[in-house]
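As annotated by Swiss-Prot, active site applies to HIS47, ASP89. Positions annotated as Ca(2+) binding site by Swiss-Prot, on the basis of similarity to another entry: TYR27, GLY29, GLY31, ASP48. For the mutagenesis result GLU6 to Arg, the note given in Swiss-Prot is 75% decrease in catalytic efficiency. A mutagenesis experiment is reported in Swiss-Prot for this position, LYS7 to Glu, and the note states: 95% decrease in catalytic efficiency. 500-fold decrease in catalytic efficiency; when associated with E-10. Here Swiss-Prot notes a mutagenesis experiment, LYS10 to Glu, with the remark: 95% decrease in catalytic efficiency. 500-fold decrease in catalytic efficiency; when associated with E-7. The note that Swiss-Prot attaches to the published mutagenesis LYS11 to Glu is: 75% decrease in catalytic efficiency. What Swiss-Prot says about the mutagenesis result for LYS15 to Glu is this: 60% decrease in catalytic efficiency. Mutagenesis annotation in Swiss-Prot: LYS53 to Glu, described as No effect on catalytic efficiency; the structure shown retains the original residue. While the structure shown retains the original residue, Swiss-Prot records the mutagenesis experiment LYS60 to Glu with this note: No effect on catalytic efficiency.
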Amino acid sequence: NLFQFEKLIKKMTGKSGMLWYSAYGCYCGWGGQGRPKDATDRCCFVHDCCYGKVTGCNPKMDIYTYSVDNGNIVCGGTNPCKKQICECDRAAAICFRDNLKTYDSKTYWKYPKKNCKEESEPC
């Protein structure tokens, strides 16, 4: 669920998901359109696509099982749908970590959605 996603982001990046990723670029936060603006925004685009492939459960609400082993997120549990949600969140948190150096709050934090009008690329 979104609370767990926040925890995974904090674990991987040391940053608050709400404060860093809830209103960034064209895809980080609620909804998404246009083309991703940078590598961080692309993490959110891929995460949105990943959630879009989940069927049979609610990615934003359902609780999944995970652990952290030597700094690595390990998704667990027996429910394949919930495990898929965890894998989406895990991949995004790692993507955020790997792209911290190019995170550009001056340009893309609270980026106007009116600037996200390009045709979206397919997932």
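Counting starts with 1 at the first residue shown.
Just so it is clear, glycine is given a Cβ too, placed from its N, Cα and C backbone atoms.
Modelled residues match the original; the substitutions are not represented.
Rounded to a whole number, the distance between the Cα atoms of LYS7 (mutagenesis position) and GLY31 (Ca(2+) binding site) is 21 Å. LYS15 (mutagenesis position) and ASP89 (active site) are 15 Å apart (CA-CA, integer value). Taking Cβ-Cβ distances under 8 Å and a sequence separation of 6 or more, the neighbours of ASP48 (Ca(2+) binding site) in its chain are TYR27, GLY32, CYS123.
The residues near the Ca(2+) site, meaning same-chain residues not in TYR27, GLY29, GLY31, ASP48 whose C-beta sits within 8 angstroms of the mean position of the site's C-beta atoms, are CYS26, CYS28, TRP30, GLY32, GLN33, CYS44, PHE45, in sequence order. Taking the recorded positions GLU6, ASP89 in turn and counting surrounding C-beta atoms within 10 angstroms, the largest count is reached at ASP89. Cβ neighbours within 10 Å of TYR27 (Ca(2+) binding site), excluding its own Cβ and spanning all shown chains: 26. If you draw a 10 Å sphere around the CB of LYS11 (mutagenesis position), it holds 16 other CB atoms from the protein chains shown. The recorded positions near GLY29 (Ca(2+) binding site), taking a 10 angstroms Cα-Cα threshold over the set LYS7, LYS11, HIS47, amount to none. Fewest Cβ neighbours within 10 Å among the mutagenesis positions LYS7, LYS60: this applies to LYS60. In the three-state DSSP classification, LYS60 (mutagenesis position) falls within coil.
Among the recorded positions GLU6, HIS47, LYS60, the ones whose Cα sits within 10 Å of the Cα of LYS15 (mutagenesis position) are GLU6, in sequence order.
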